[in-house]
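K.L.:
To start, I am sharing the structure in question, which I have written as structure tokens.
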Amino acid sequence: MFENITAAPADPILGLADLFRADERPGKINLGIGVYKDETGKTPVLTSVKKAEQYLLENETTKNYLGIDGIPEFGRCTQELLFGKGSALINDKRARTAQTPGGTGALRVAADFLAKNTSVKRVWVSNPSWPNHKSVFNSAGLEVREYAYYDAENHTLDFDALINSLNEAQAGDVVLFHGCCHNPTGIDPTLEQWQTLAQLSVEKGWLPLFDFAYQGFARGLEEDAEGLRAFAAMHKELIVASSYSKNFGLYNERVGACTLVAADSETVDRAFSQMKAAIRANYSNPPAHGASVVATILSNDALRAIWEQELTDMRQRIQRMRQLFVNTLQEKGANRDFSFIIKQNGMFSFSGLTKEQVLRLREEFGVYAVASGRVNVAGMTPDNMAPLCEAIVAVL
């Protein structure tokens with residue numbers, strides 16, 4: 001039976017990590033997978049996380065199963081982070097949150113819930129987007145369509161093309177938006193553009209699904225939620241798949257959340273019971289450790305202050321690396337203008353490098369980036385910047 005199975009293609013991002021590990025060149029540089037690295041090239045455990053873990057080590061009394069939807073305090077903290085403390089939506093009990101195995105788990109839970117319990121057949125994602133979006137929705141039996149997003153020539157959001165292509169989306173279609181730090185372009189709508197999209201989506205009858213993996217990495221925790229909150233103010237129904245991998249550095253703990261919003265508390269309770277049924281048939285209930293860490297930090301003023309400062313430090317380091325990257329490329333004699341990179345948000349930059357140039361970077365210089373030309377700015381350090389920029393200039 002198994003001998004007739006053909007091998008799956010390597011994952012475009014995680015497969016790159018395998019190649020990087022196997023590369024024995026000492027000066028190799030990994031700008032592929034989206035993890036934060038500090039000035040020394042390490043992915044650190046945050047101080048706030050260590051302190052929360054110490055607290056849990058001393059105070060945890062059981063390893064019993066969690067409920068299907070996870071830790072209640074985690075859900076409460078997640079909703080406040082997304083919609084703001086004192087949000088009308090929270091006060092009216094219109095939101096329910098399930099703790100999930102990472103942001104990917106949240107997307108799959110949302111996809112399974114929609115496929116089984118609604119008339120949704122199509123999900124619209126931006127072109128380009130995170131490659132795994134298509135796999136997740138297709139695996140749940142949903143069709144994936146693309147809407148225009150990026151103006152490659154001007155390195156900007158092509159908002160007119162975005163609106164035009166979404167004119168094809170029908171009432172009852174799901175439209176997926178990146179909450180902030182669009183992956184892979186790093187280009188986000190302005191608040192005014194978010195409000196236009198929110199208004200349009202109400203008029204057209206789309207169900208908004210927000211993929212929110214980078215809250216705090218663009219401008220700040222509150223500022224980065226502006227787009228989502230513009231939608232929440234106008235929409236009776238929406239779904240948010242959020243992740244704590246990046247902003248808490250909890251990559252391998254798989255801490256995510258799927259938040260369902262409906263018109264009233266009775267409707268959301270009914271719908272959420274079906275979301276829990278989808279979870280029960282998938283992984284039964286979530287693991288406790290990472291979510292306990294997040295809930296401990298977010299509900300403790302002292303720990304939260306440490307975490308917010310650490311998040312600010314990470315965001316500012318990435319912004320410094322963007323500036324240094326652009327300056328160093330110029331110093332090394334790049335024959336094109338890369339200043340657009342400074343305006344992008346989050347970990348990634350859509351560099352404009354071609355597949356061929358990316359391949360040459362890897363084979364000739366040991367510099368690893370995704371074939372689309374997406375580079376992880378958080379993988380850059382003052383030490384690797386000069387060789388990196390020399391390699392890029394050599395392949396231009």
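Using the three backbone atoms N, Cα and C, a Cβ is placed for every residue, glycine included.
None of the listed substitutions appears in this model.
Below are the features listed in Swiss-Prot for this protein:
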BINDING   GLY34, TRP130, ASN183, ARG374  L-aspartate binding site
MUTAGEN   TYR65 to Phe or Ser  Slight changes in activity
MUTAGEN   HIS133 to Asn  Decreases to 60% in maximum rate of the overall reactions in both directions
MUTAGEN   HIS133 to Ala  Slight increase in maximum velocity of the overall transamination reaction between aspartate and 2-oxoglutarate
MUTAGEN   ARG280 to Val  Reduces first-order rate constant over 25000-fold
MUTAGEN   ARG374 to Phe or Tyr  Second-order rate constants are reduced by >5 orders of magnitude
MUTAGEN   ARG374 to Ala  Reduces first-order rate constant about 10000-fold
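Help me understand the surroundings of these features in the structure.
P.N.:
Counting only same-chain residues at least 6 apart in sequence, those with a Cβ under 8 Å from the Cβ of GLY34 (L-aspartate binding site) are ILE13, ASN183, LYS246, MET347, PHE348, ASN376, ALA378.
Taking the Cβ of TYR65 (mutagenesis position) as reference, residues of its chain lying under 8 Å away and at least six apart in sequence are, in sequence order, SER284, ASN285.
Close to HIS133 (mutagenesis position) in the fold, though at least 6 residues off in sequence, lie LEU107, VAL125, VAL144, LEU176, ASP211, each with a CB less than 8 Å from its CB.
Counting every protein chain shown, 11 other Cβ atoms lie within 10 Å of the Cβ of ARG280 (mutagenesis position).
Sequence-distant neighbours of ARG374 (mutagenesis position) (same chain, 6+ residues apart, CB-CB distance under 8 A): ASN183, PRO184, PHE348, SER349, PHE350, SER351.
Taken residue by residue with DSSP, ARG374 (mutagenesis position) is part of a strand.
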K.L.:
Does DSSP put HIS133 (mutagenesis position) in a helix, in a strand, or in coil?
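P.N.:
The residue in question, HIS133 (mutagenesis position), is helix (DSSP, three-state).
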K.L.:
Whole-number answer please: how many Å between the C-alpha atoms of TRP130 (L-aspartate binding site) and ARG280 (mutagenesis position)?
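P.N.:
If we compare the Cα positions of TRP130 (L-aspartate binding site) and ARG280 (mutagenesis position), the gap is 27 Å.
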K.L.:
To test your reading of the L-aspartate site: which residues beyond GLY34, TRP130, ASN183, ARG374, same chain only, put their Cβ within 8 Å of the Cβ centroid of those residues?
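P.N.:
These residues sit around the L-aspartate site: ILE13, PRO184, MET347, PHE348, VAL370.
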